[in-house]
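Below is one structure; the comments refer to it alone.
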Amino acid sequence: MLAFAARTVVKPLGFLKPFSLMKASSRFKAHQDALPRLPVPPLQQSLDHYLKALQPIVSEEEWAHTKQLVDEFQASGGVGERLQKGLERRARKTENWLSEWWLKTAYLQYRQPVVIYSSPGVMLPKQDFVDLQGQLRFAAKLIEGVLDFKVMIDNETLPVEYLGGKPLCMNQYYQILSSCRVPGPKQDTVSNFSKTKKPPTHITVVHNYQFFELDVYHSDGTPLTADQIFVQLEKIWNSSLQTNKEPVGILTSNHRNSWAKAYNTLIKDKVNRDSVRSIQKSIFTVCLDATMPRVSEDVYRSHVAGQMLHGGGSRLNSGNRWFDKTLQFIVAEDGSCGLVYEHAAAEGPPIVTLLDYVIEYTKKPELVRSPLVPLPMPKKLRFNITPEIKSDIEKAKQNLSIMIQDLDITVMVFHHFGKDFPKSEKLSPDAFIQMALQLAYYRIYGQACATYESASLRMFHLGRTDTIRSASMDSLTFVKAMDDSSVTEHQKVELLRKAVQAHRGYTDRAIRGEAFDRHLLGLKLQAIEDLVSMPDIFMDTSYAIAMHFHLSTSQVPAKTDCVMFFGPVVPDGYGVCYNPMEAHINFSLSAYNSCAETNAARLAHYLEKALLDMRALLQSHPRAKL
């Protein structure tokens with residue numbers, strides 16, 4: 001569930017004039033305090049939108065039944081009104097009525113493994129090195145780049161991002177470094193060490209399943225240079241050549257309850273506990289991966305996507321991870337690189353902004369060779385593996401192997417056009433792509449489905465996401481008409497434009513805090529908190545259908561030619577992520593092999609055809625030039 005963001009225009013901090021007089025530490029707080037609070041939408045408005053969103057995806061009988069339940073729910077003096085008042089009270093008392101609830105329900109209480117089910121991966125452009133020297137040089141430069149970005153976080157001088165002229169909440173940037181998820185028996189927690197009395201000065205480096213603590217600052221507080229980091233990485237590489245080590249990191253890929261039990265067993269031992277604490281506190285992790293088996297160029301991208309998302313299995317690089325760590329950069333000897341991140345801390349856009357910065361940084365030449373001062377040996381993190389822990393590792397390996405075999409992932413570069421074409425037609429590129437997805441899905445399945453697209457709520461203090469529902473009556477009318485020979489081309493163009501505009505309108509409402517999904521979730525959680533019986537509208541078939549997202553999608557734009565990916569959120573669904581570049585579009589599509597009805601490559605094929613057909617339709621009927 002990643003965050004949609006229209007390309008945020010970054011302007012410098014300057015909308016609150018007295019900043020030049022303030023200490024840096026109060027700058028971020030002043031910006032955050034000036035942001036509006038997330039509103040609770042009017043009850044009737046959300047319920048009307050809910051009923052409207054159900055029309056394309058449920059039968060007329062189901063819809064009529066739900067309409068009755070909605071009318072009862074919102075009756076004067078009824079349960080809906082009481083819950084709405086409770087939510088409004090919560091909004092007055094908290095900084096954001098949703099953020100804590102969302103963190104818990106979407107992430108910390110979610111018991112499936114973070115791998116595939118929750119943590120997104122990112123594939124960066126293949127680098128031009130093909131050997132160990134190149135791998136370590138690039139990793140060193142990347143580390144230096146992240147530390148350079150960290151200066152802006154530490155000094156609170158990150159340029160504020162704007163969306164449609166409105167400043168955005170920058171809090172997520174302050175959660176992604178020196179943080180880690182910690183498993184718990186029913187609910188996990190996230191520990192952030194960046195604001196402690198002694199903030200961490202080390203990163204974690206993993207090679208051949210062996211973890212190292214690498215200090216990246218000198219005693220005077222200055223960061224190590226890329227040359228110095230390179231020397232340290234060489235030391236790490238040379239002292240971890242054994243390949244018979246137990247992949248302790250694979251424990252973090254297991255079901256959260258199983259991992260919580262194994263975690264408690266693991267940290268009973270002081271040596272293990274100290275090693276785990278070092279990983280949790282580190283600023284971020286760098287995984288020096290073994291090269292994946294060679295494959296043909298067209299399969300290469302999808303293989304690397306798997307490597308970034310899950311490591312490729314216990315025989316390859318899955319043991320080279322600590323999946324609870326918020327940020328893990330991955331660099332392999334063959335030039336493939338990317339990252340995987342734990343989702344509780346942030347959505348895609350802040351991660352991608354950091355990546356854009358770091359990738360630009362890695363292209364800078366080293367102007368001066370830095371002096372090679374003697375540096376201490378990086379500390380190897382030891383683990384005492386008891387038979388019980390070994391058994392936990394074996395179980396985690398088996399579970400991960402099943403998950404990896406079940407994942408069907410395809411990365412497609414759509415070369416025919418990028419955001420340039422929809423823009424030339426005065427259409428939103430995001431809405432255009434979403435309508436192509438609706439068309440592709442309809443052509444395969446002959447029906448519309450509940451579709452989730454992430455909308456950023458960062459216009460509000462501590463805002464995370466809400467849902468843009470891409471399946472509408474407008475989109476359904478368009479996709480039905482597209483292959484109907486009785487509908488004229490001119491009518492099809494009008495229906496396409498109308499569907500795109502409707503999606504654009506929904507997006508605008510969602511980022512202003514007026515979508516209904518999080519509001520309904522809030523009402524449901526309020527009912528649980530008030531210990532009242534669950535209202536019928538939440539026990540209804542229509543609600544179950546509406547929340548079963550066969551298409552879970554996200555636009556994550558970047559300046560870098562990269563793509564993000566994640567697994568489907570339902571067993572019979574798809575995960576679709578895309579980065580629209582100027583003249584091409586990067587897509588990732590995922591499904592599960594255990595579902596006979598879904599196939600990622602087939603959806604990719606139909607999506608490509610839908611995009612081309614929509615372009616041909618618009619080109620055959622040029623807009624009248626005003």
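Numbering starts at 1 and runs along the chain as displayed.
Cβ atoms are placed via backbone N, Cα and C, with glycine included.
Quick look at what Swiss-Prot lists:
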| type | residues | note |
| --- | --- | --- |
| ACT_SITE | H343 | active site, proton acceptor |
| BINDING | K419, K423, S424, E425, K426, L427, S428, P429, D430, S456, R504, Q555 | CoA binding site |
| MUTAGEN | Y452 to A | Increases the KM for carnitine 100-fold |
| MUTAGEN | Y452 to F | Increases the KM for carnitine 320-fold and reduces enzyme activity 10000-fold |
| BINDING | Y452, S454, T465 | (R)-carnitine binding site |
| MUTAGEN | T465 to A | Increases the KM for carnitine almost 70-fold and reduces enzyme activity 450-fold |
| MUTAGEN | R518 to Q | Increases the KM for carnitine 230-fold and reduces enzyme activity almost 100-fold |
| MUTAGEN | F566 to A | Increases the KM for carnitine 18-fold and reduces enzyme activity 100-fold |
| MUTAGEN | F566 to Y | No effect |
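Neighbour counts of Cβ atoms within 10 Å were taken for the binding-site residues S424, S428; the minimum is at S424.
Proximity note: of the listed recorded positions (K426, T465, F566), T465 have a CA within 10 Å of the CA of S454 ((R)-carnitine binding site), given in sequence order. Between the alpha carbons (Cα) of S424 (CoA binding site) and Y452 (mutagenesis position) lies a span of roughly 27 Å. In this structure, the recorded positions H343, K426, R504, R518 were compared by how many other Cβ atoms lie within 10 Å of their Cβ, and the smallest count belongs to K426. Rounded to the nearest whole angstrom, the C-alpha distance between F566 (mutagenesis position) and the residue listed as 'active site, proton acceptor' is 11. For H343 (active site, proton acceptor), the nearest neighbour among the recorded positions K419, S428, D430, R518, judged by Cα separation, is R518.
S454 ((R)-carnitine binding site) falls within a strand when secondary structure is assigned with DSSP. Under the three-state DSSP scheme, R518 (mutagenesis position) falls in the helix class.
Comparing C-alpha positions, R518 (mutagenesis position) sits nearest to Y452 among the recorded positions K419, S428, D430, Y452, R504.
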